[in-house]
Amino acid sequence: MIILIYLFLLLWEDTQGWGFKDGIFHNSIWLERAAGVYHREARSGKYKLTYAEAKAVCEFEGGHLATYKQLEAARKIGFHVCAAGWMAKGRVGYPIVKPGPNCGFGKTGIIDYGIRLNRSERWDAYCYNPHAKECGGVFTDPKQIFKSPGFPNEYEDNQICYWHIRLKYGQRIHLSFLDFDLEDDPGCLADYVEIYDSYDDVHGFVGRYCGDELPDDIISTGNVMTLKFLSDASVTAGGFQIKYVAMDPVSKSSQGKNTSTTSTGNKNFLAGRFSHL
């Protein structure tokens with residue numbers, strides 16, 4: 001009996017921050033910043049920064065590379081990122097709250113690669129700046145409109161913003177583009193918005209968008225969605241406004257009709273991950 005109680009307490013501790021509260025599944029992967037610590041990657045993609053470059057990125061934003069203790073303090077309040085990055089003194093690692101088979105080797109804590117002798121290795125960065133102003137955010141309201149930084153004025157160069165939408169379990173997300181004007185190029189390699197039908201920007205890729213044509217509406221397959229906005233160091237444009245509305249689960253009486261209603265009315269849409277209502 002004592003052993004069973006002990007095992008229960010261990011499991012309870014492990015699940016804190018990863019369960020349901022007020023009908024919303026809380027998963028700390030959504031936290032882009034905690035205790036002044038935040039994750040940065042190069043604008044060219046993941047694992048592109050040398051130690052000197054990572055240090056310069058943090059200092060450019062008014063901060064510095066996070067120490068191991070600062071990263072661990074952030075992890076203890078829910079900071080979870082599945083990407084190795086430079087820390088102070090040439091250390092590399094990443095914070096894991098929830099163990100998983102594809103991230104963290106099934107462990108929790110700081111996955112520590114130690115102090116690297118080769119400072120030319122390329123990783124991401126973990127910066128510390130408790131006073132930095134970040135674009136993006138986490139939304140749990142049933143409907144919301146969010147905008148590019150400075151909208152309706154043009155956005156600035158060198159922006160990286162994340163918006164995470166997490167609704168009540170069972171709901172889905174109807175995403176609509178109200179205004180959209182980004183630098184246009186054939187491969188959307190300069191300025192773009194990426195949409196993911198998941199809780200992070202690793203899984204569930206839906207599409208990358210640029211130019212000035214309004215993308216079609218998108219409906220998620222679940223109650224979470226992630227949007228990433230990136231601008232490069234040159235041309236800017238008018239920016240965007242994006243609206244989302246929660247879609248309640250289809251009632252049993254309407255099953256089989258392949259219909260659903262939101263306050264946005266009937267419009268063409270792309271279902272997240274190409275599923276259908």
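A Cβ is built for glycine as well, from the same backbone N, Cα and C atoms used for every other residue.
According to Swiss-Prot, the feature Ca(2+) binding site maps to E183, D191, D232, S234, V235, an assignment based on experimental evidence. Taken from Swiss-Prot, the feature domain 'Link' applies to 36-129, supported by sequence analysis. Annotation comment: Swiss-Prot describes 135-247 as domain 'CUB', evidence class sequence analysis. Looking at Swiss-Prot, the entry for mutagenesis of H39 to K says: Decreases binding of hyaluronan to CD44. Decreases hyaluronan-dependent lymphocyte rolling. Listed in Swiss-Prot as a mutagenesis experiment, E41 to K is described as follows: Has no significant effect on hyaluronan binding to CD44 or hyaluronan-dependent lymphocyte rolling. Here Swiss-Prot notes a mutagenesis experiment, K46 to Q, with the remark: Abolishes binding to bikunin. Among the mutagenesis entries in Swiss-Prot is K48 to E, noted as: Decreases binding of hyaluronan to CD44. Decreases hyaluronan-dependent lymphocyte rolling. The mutagenesis experiment K55 to A is recorded by Swiss-Prot, whose note states: Decreases binding to heparin. Has normal binding to bikunin. Impairs binding to heparin; when associated with A-69 and A-76. Has no effect on CXCL8-induced neutrophil transmigration; when associated with A-69 and A-76. What Swiss-Prot notes for the published mutagenesis of H64 to K is this: Increases binding of hyaluronan to CD44. Has no significant effect on hyaluronan-dependent lymphocyte rolling. Mutagenesis annotation in Swiss-Prot: K69 to A, described as Decreases binding to heparin. Has normal binding to bikunin. Impairs binding to heparin; when associated with A-55 and A-76. Has no effect on CXCL8-induced neutrophil transmigration; when associated with A-55 and A-76; the structure shown retains the original residue.
Features recorded in Swiss-Prot, as mapped to the structure shown.
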residue	record	Cβ contacts under 8 Å, 6 or more apart
E41	mutagenesis position	Y47, K48, L49, A83, G85, D124, A125, I160
K46	mutagenesis position	A83, D124
K55	mutagenesis position	H64, L65, W86, A125
K69	mutagenesis position	none
E183	Ca(2+) binding site	A190, D191, C210, S231, D232, S234, V235, T236, A237
Specify all same-chain residues, apart from the site residues E183, D191, D232, S234, V235, whose Cβ lies within 8 angstroms of the center of the Cβ atoms of the Ca(2+) site, ordered by sequence.
-> D157, L182, D185, A190, S231, A233, T236, A237
On a count of neighbouring CB atoms within 10 A, which of the mutagenesis positions H39, K48, H64 is highest?
-> H39
What does DSSP assign H39 (mutagenesis position), in three states?
-> strand
If you count Cβ atoms within 10 Å of the Cβ of D191 (Ca(2+) binding site), leaving out that atom itself, what do you get?
-> 26
Which state, by DSSP, holds D191 (Ca(2+) binding site): helix, strand or coil?
-> coil
Specify the count of other C-beta atoms within 10 Å of the C-beta of V235 (Ca(2+) binding site).
-> 14
DSSP says K55 (mutagenesis position), in three-state terms, is helix
Tell me, what is the mean pLDDT of the domain 'CUB' (135-247)?
-> 90
Most Cβ neighbours within 10 Å, among the binding-site residues D232, S234, goes to D232
